[in-house]
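What follows is one structure encoded as structure tokens, with my remarks underneath.
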Amino acid sequence: MAELTALHTLTAQMKREGIRRLLVLSGEEGWCFEHTLKLRDALPGDWLWISPRPDAENHCSPSALQTLLGREFRHAVFDARHGFDAAAFAALSGTLKAGSWLVLLLPVWEEWENQPDADSLRWSDCPDPIATPHFVQHLKRVLTADNEAILWRQNQPFSLAHFTPRTDWYPATGAPQPEQQQLLKQLMTMPPGVAAVTAARGRGKSALAGQLISRIAGRAIVTAPAKASTDVLAQFAGEKFRFIAPDALLASDEQADWLVVDEAAAIPAPLLHQLVSRFPRTLLTTTVQGYEGTGRGFLLKFCARFPHLHRFELQQPIRWAQGCPLEKMVSEALVFDDENFTHTPQGNIVISAFEQTLWQSDPETPLKVYQLLSGAHYRTSPLDLRRMMDAPGQHFLQAAGENEIAGALWLVDEGGLSQQLSQAVWAGFRRPRGNLVAQSLAAHGNNPLAATLRGRRVSRIAVHPARQREGTGRQLIAGALQYTQDLDYLSVSFGYTGELWRFWQRCGFVLVRMGNHREASSGCYTAMALLPMSDAGKQLAEREHYRLRRDAQALAQWNGETLPVDPLNDAVLSDDDWLELAGFAFAHRPLLTSLGCLLRLLQTSELALPALRGRLQKNASDAQLCTTLKLSGRKMLLVRQREEAAQALFALNDVRTERLRDRITQWQLFH
């Protein structure tokens, strides 16, 4: 075939130029498969085949692609005929060598947007796959506008465009690139302080950090959220590589001349500050926006925490040439270029709402909103883009200046569960998909019917740094109330800090829950708050806030932090306590969810209850209790703790306990 000969010639040219390209095959399954095999036979290479079905040799499922990151391949096939795993697509593109093709298999072009996408099961919170017309139309626009991509459609004439030759490219030899060499020189002579290196993926920041460690005269310690992500760094650091996990490093008295923190923006800020203060020199590296990179706006705020920071950026790719067509196309398709916050939105702010249909009529507006929201966030995944475009129940507000988006709010519908399902969630018998706050209100709260109420959760909110402290965030929340009808509440879940809580409090929210362990992403306890919109919403917020006040002393003692509520010193078991204790004793409610009422039970009961008292009053570890009580593990310890709670309840009032047990055990019969 003449087209295969032309592709063979073009592939050789691409290898000389150090670039990769996308080739789309769109058509019926048989046609796509036949033409892919012809390409594979004509162009020598690895031909890694990413598909949910094992259609060919060298197959890998999208979910297993993570295991191949760090390896390199020549040519690959990405089968998106039944579902488009955007994160896997982005990750695959990063594994391809210079001179490679990424062959993208798509359904018949005209039928694509109406076809259910199997990948939607991961992000839509729907029981069945849904069609994703807005993402498909966006991708079609990108593909048809990209002069460097090749689109080969069934029953359409195929023509290979002439590509203007580029300058020859010379692959890296392992020695530092000129950009790295210059940066290394500056780091080697840096006075005591903190340096930050940011870069997109594939720019060699891990190699740079490893080369620094190998060259310094003194000792360095490496830390990171996950040791697996430091493999490249370790390779370049050689025998001087020494890794210690962040929490273990903080607990130790280790000293070194340099601390190197890989993917520093993913480490909770309070923990990072404590670590940095211990070492004379620190190098922080972070991936900027891209495949699960960090938003540039978040980085501005992050870097501002370190006065006199030396900030550097690597821009030159290492494994392919600058301006690689595949990298450019993937970035445009998955909107990896977030808001860079270089332009200040001017003029008065106007709040307006929009829905997902705007992706069809005016795609630039939701695109800018997404870029602002992802730019302000510490991490954005391609799943977020897919959810914003096509998941049901998504709503948006923008705060527009004269020429730029100054702020944005993303809301998600929640709640409205049936009475039976809400009760089953409260008891711990069921955990349906989605409904983050609505389910938590039931699963961790007092009211078994909490999830029947209908709310709208704040998923993300952002204001341009140059327009902050003008009340724009509060205007967005007020706008959400104005544009929202027939709901019981707005809700928000966030990593608790005093500054964040003051913002939500000024917006009118009521604190209803505080978690009992720190989140890995923020280093903070999770807080949940409600802004009531109906009488039922107001009653729920008041009831849960009252429970939080009763539990405040117990939570403060457990967490080691005072709660921002007025605590109630009330040791008497209430009706709500009895119900919740029965939920722990006879259903599957978690131990720490019931911390407050269990401590009140222990104060009331005269029984020994060693498993409960040991954990909650004496703060013994699970391992210690299992040894003392001769139990085989945590599961058996929890069974014993539930049995002890039941014994204590029966001893206080056997009739009431039996009635509650019978009532709650009925809730697991829900189908």
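The backbone N, Cα and C atoms fix where each Cβ goes, and this holds for glycine too.
On its own chain, ALA207 (ATP binding site) has PRO176, GLN180, VAL232, LEU233, GLN235, PHE236, ILE318 as residues at least 6 apart in sequence with a Cβ closer than 8 Å to its own Cβ. Among the features that Swiss-Prot reports, ATP binding site is placed at GLN180, GLY202, ARG203, GLY204, LYS205, SER206, ALA207, LEU208, ALA209, GLY210, GLN211, ARG319.
When secondary structure is read from DSSP and collapsed to three states, ILE461 (acetyl-CoA binding site) falls in the strand class. Neighbour count (other Cβ atoms within 10 Å of the Cβ, all protein chains): 23 for ILE461 (acetyl-CoA binding site). Per Swiss-Prot, acetyl-CoA binding site is recorded for ILE461, ALA462, VAL463, GLN468, ARG469, GLU470, GLY471, THR472, GLY473, ARG474, GLU499, ARG506.
According to Swiss-Prot, the domain 'N-acetyltransferase' annotation covers 356-531.
GLU292 to Ala appears in Swiss-Prot as a mutagenesis experiment; the accompanying note says: Loss of ATPase activity, but no change in tRNA-binding.
Sequence-distant contacts of LYS301 (mutagenesis position), defined as residues of its own chain at least six apart whose C-beta falls under 8 angstroms from its C-beta, comprise PRO465. Here Swiss-Prot describes LYS301 to Ala as a published mutagenesis experiment; the accompanying note says: Decrease in ATPase activity and loss of tRNA-binding.
Where Swiss-Prot documents ARG319 to Ala as a mutagenesis experiment, the accompanying text is: Loss of ATPase activity, but no change in tRNA-binding. Lack of hydroxyisobutyrylation activity. Secondary structure at ARG319 (mutagenesis position), as computed by DSSP, is coil.
According to Swiss-Prot, the mutagenesis experiment HIS377 to Ala carries the annotation: Decrease in ATPase activity and loss of tRNA-binding. When Cβ atoms from all protein chains are considered, those within 10 Å of HIS377 (mutagenesis position) total 17, not counting its own. In the three-state DSSP scheme, HIS377 (mutagenesis position) is classed as coil.
The 10 Å shell around the Cβ of ARG460 (mutagenesis position) contains 20 further Cβ atoms across the protein chains shown. Mutagenesis annotation in Swiss-Prot: ARG460 to Ala, described as Loss of tRNA-binding; the structure shown retains the original residue.
Here Swiss-Prot notes a mutagenesis experiment, VAL463 to Ala, with the remark: Does not affect hydroxyisobutyrylation activity. Long-range Cβ neighbours of VAL463 (mutagenesis position) (same chain, at least 6 residues apart, Cβ-Cβ under 8 Å): ALA376, ALA399, ALA406, GLY407, THR472, GLY473, LEU476.
The Cβ of ARG469 (mutagenesis position) has 8 neighbouring Cβ atoms from other residues within 10 Å, across all protein chains displayed. DSSP classifies ARG469 (mutagenesis position) as coil under the three-state reduction. Mutagenesis annotation in Swiss-Prot: ARG469 to Ala, described as Does not affect hydroxyisobutyrylation activity; the structure shown retains the original residue.
Closest by Cα distance to GLY471 (acetyl-CoA binding site), from the recorded positions ARG203, ALA209, ARG319, ARG460, is ARG460.
Here GLN211 (ATP binding site) is positioned 42 angstrom away from ARG469 (mutagenesis position), judged by their C-alpha atoms.
For the pair ARG203 (ATP binding site) and ILE461 (acetyl-CoA binding site), the C-alpha distance works out to 30 angstrom. Separating the Cα atoms of ARG319 (mutagenesis position) and LYS205 (ATP binding site) is a whole-number distance of 13 Å.
Annotation for LYS205 (ATP binding site): spatial neighbours VAL197, THR198, ALA199, THR285, THR287, LEU314, criterion Cβ-Cβ under 8 Å with sequence separation of six or more. In this structure, ARG203 (ATP binding site) belongs to neither helix nor strand by DSSP; it is coil.
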